[in-house]
Amino acid sequence: MSSYYARRPLQSSGCSNSDSCWDGAPIEITESGPSVAGRLAALASRMTIKPLMTVGSYLSPLPLPLGFVDFACRVWRPGQGTVRTTINLPNATAQLVRAPGVRAADGAGRVVLYLHGGAFVMCGPNSHSRIVNALSGFAESPVLIVDYRLIPKHSLGMALDDCHDAYQWLRARGYRPEQIVLAGDSAGGYLALALAQRLQCDDEKPAAIVAISPLLQLAKGPKQDHPNIGTDAMFPARAFDALAAWVRAAAAKNMVDGRPEDLYEPLDHIESSLPPTLIHVSGSEVLLHDAQLGAGKLAAAGVCAEVRVWPGQAHLFQLATPLVPEATRSLRQIGQFIRDATADSSLSPVHRSRYVAGSPRAASRGAFGQSPI
């Protein structure tokens, strides 16, 4: 059992299916660590990735071959017995991942919709395969990871459309909202929260949200002014200048009603009907700002929000599973949260008439196949 230090008392079950949060404040827990392996991983990130981020931030106006990152990660082969299937969406693809022993995505049980990070400009199912494979096992669930369109060629709105299409694909398989957990890391945390808010317009409420080292606010200033900008093992301050420029350029290319796409800030639209939310974040990274700000806004609105802070780790240290013990521990905790959040949902497939081919909604989103996967 992991040890931790709670900044405030923890409810016996933490955040689960409850729509309320204890006395309107988020639960925040500081985990033990870092281990020697965690320290070494953070040092390696500081010595290699952070300098590359610094150089890349100066070269951001140039067309950088960022798609190579996910392509190169194809060498990370899935573990023995892991099943990966490519799913075609209207404007993108996704990969359905099942760890050994996990049932097919047939509308029964639970399912995780995973939105990868990478500053909206890079990465994909291959770069995040270790996290997704492990999460499928710990959550005892299929995981659908979306290879959404990236900026600056496409806009954030287009990326969110792809995530929404993936959610509709799961609904077409027979999953009900209370069987679906939205999860994302870094920029994928932004997409997970924004998707949950878009689903509110359809009166759909997923079982829960999981955000790992999440970027929840596009505004760069608060992060650049945060004390952790000096201790972050991955992001230099200038990286957020580059990200802001990329996002603006992408929005300008996507005209909506004759004007550039509006930039959407999810934290400005928090409502009490959002699902319970679990956030894992490093205590040394600058995105601790977004994690704590987001949890505070959720809790103030009456949404159960829990933050687990991991001291001394690199951004998205979960990628280092199983080499870093805290990475495995974090993913195991997330898997337990997902199982708890979906424990009350019925495990039988449901009527799919709203989503069958030929219905107005299916026609507008594209028809999806129904074969077992």
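Count begins at 1; order follows the chain as displayed.
Glycine is no exception: its Cβ is also placed from the backbone N, Cα and C atoms.
Among the mutagenesis experiments that Swiss-Prot reports, Ser186 to Ala is described with the note: Loss of activity. Secondary structure from DSSP puts Ser186 (mutagenesis position) in coil.
Swiss-Prot lists Ser186 (among others) with the feature active site, giving a curator's inference as the kind of evidence.
While the structure shown retains the original residue, Swiss-Prot records the mutagenesis experiment Glu285 to Ala with this note: Loss of activity. Non-local contacts of Glu285 (mutagenesis position) by the CB criterion (under 8 A, 6+ apart in sequence, same chain) comprise Ser213, Asn228, Thr231, Asp232, Ala233, Met234, Phe235, Gln313, Ala314, His315. For the recorded site, Glu285 (mutagenesis position), the DSSP three-state label reads coil.
Residues annotated as active site in Swiss-Prot, with a curator's inference given as evidence: Glu285 (among others).
Under its mutagenesis entries, Swiss-Prot includes His315 to Ala with the note: Loss of activity. Annotation note: His315 (mutagenesis position) sits in a coil segment as assigned by DSSP.
If you look up Swiss-Prot, you'll see His315 (among others) marked as active site, on the strength of a curator's inference.
Of all Cβ atoms in the protein chains displayed, 27 besides its own lie within 10 Å of the Cβ of Ser186 (mutagenesis position). When other Cβ atoms within 10 Å of the Cβ of His315 (mutagenesis position) are tallied across all protein chains shown, the result is 26.
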